[in-house]
Amino acid sequence: MLLDEGWLAEARRVPSPHYDCRPDDENPSLLVVHNISLPPGEFGGPWIDALFTGTIDPNAHPYFAGIAHLRVSAHCLIRRDGEIVQYVPFDKRAWHAGVSSYQGRERCNDFSIGIELEGTDTLAYTDAQYQQLAAVTNALITRYPAIANNMTGHCNIAPERKTDPGPSFDWARFRALVTPSSHKEMT
């Protein structure tokens, strides 16, 4: 995987307006794994792109009426077939974590990269998703080495509100695919 000015060369780019600059040009030091499906439990279609670009039609599905007002984004989405979609350059602050805290530090969006996996808490993720997540993570570690020691789920930084990536995410499998490091901590 190649990074070019914060973008993955291999990713389909769908620029989101929902981002801003990190404070004091802070480098990312945390990877947050999420899941998403729109409508819930359904895969494919244009809805995730539409949510992250602020163009989701609230009338297209009853669920969308409750989320159309949100201004949210992630850096990347990895679809079930392994396609990588990038919405925000990694050096910018995507709006994926919300109210959050990691190891006593609040406002995780300031110092994290958010990667969404198309899926649910209870359905197994695909081989292609694990392979692509590991490839992206290894590229990020090369650029932002602190990430090697700081990878977690949305459920761990916002436990009162979030459950993703859920029990269906196999952290041991992911860990085995990421470049070995003797000091890695992933929860």
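Just so it is clear, glycine is given a Cβ too, placed from its N, Cα and C backbone atoms.
Heads up, this one's the original sequence, none of the swaps are in it.
Within the model, the domain 'N-acetylmuramoyl-L-alanine amidase' (30-167) carries an average pLDDT of 98. Feature annotation from Swiss-Prot assigns domain 'N-acetylmuramoyl-L-alanine amidase' to 30-167.
Where Swiss-Prot documents HIS34 to Ala as a mutagenesis experiment, the accompanying text is: Loss of activity. Around the Cβ of HIS34 (mutagenesis position), 21 further Cβ atoms fall within 10 Å across all displayed protein chains.
If you draw a 10 Å sphere around the CB of ASP164 (Zn(2+) binding site), it holds 20 other CB atoms from the protein chains shown. Taken residue by residue with DSSP, ASP164 (Zn(2+) binding site) is part of neither helix nor strand, so it is coil. The Zn(2+) binding site feature in Swiss-Prot is assigned to HIS34, HIS154, ASP164.
Recorded in Swiss-Prot as a mutagenesis result, TYR63 to Phe carries the remark: 6-fold decrease in activity. The secondary structure of TYR63 (mutagenesis position), as reduced to three states from DSSP, is helical. For TYR63 (mutagenesis position), the same-chain residues 6+ apart in sequence whose C-beta sits under 8 angstroms from its C-beta are LEU38, PRO39, PRO40.
Looking at Swiss-Prot, you'll find the mutagenesis GLU116 to Ala noted as follows: Loss of activity. According to its DSSP assignment, GLU116 (mutagenesis position) is in a strand. Its own atom aside, the Cβ of GLU116 (mutagenesis position) has 27 Cβ atoms within 10 angstroms in the protein chains shown.
Here Swiss-Prot flags GLU116 as active site, proton acceptor.
According to Swiss-Prot, the mutagenesis experiment HIS154 to Asn carries the following note: Retains both its capacity to bind the zinc ion and good amidase activity. The Cβ neighbour count for HIS154 (mutagenesis position), using a 10 Å radius and every protein chain shown, is 25.
HIS154 to Ala appears in Swiss-Prot as a mutagenesis experiment; the accompanying note says: Loss of activity. DSSP classifies HIS154 (mutagenesis position) as helix under the three-state reduction.
The annotation that Swiss-Prot gives for the mutagenesis experiment LYS162 to His or Gln reads: Almost loss of activity. The Cβ of LYS162 (mutagenesis position) has 21 neighbouring Cβ atoms from other residues within 10 Å, across all protein chains displayed.
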Residues flanking the Zn(2+) site, with Cβ no more than 8 Å from the Cβ centroid of HIS34, HIS154, ASP164 and excluding those residues themselves: VAL32, VAL33, ASN35, ILE36, GLY114, GLU116, GLY153, CYS155, LYS162, THR163, PRO165
GLU116 (mutagenesis position) to HIS34 (mutagenesis position) - Cα separation in whole Å: 5
Mapped DSSP class for HIS34 (mutagenesis position), helix or strand or coil: strand
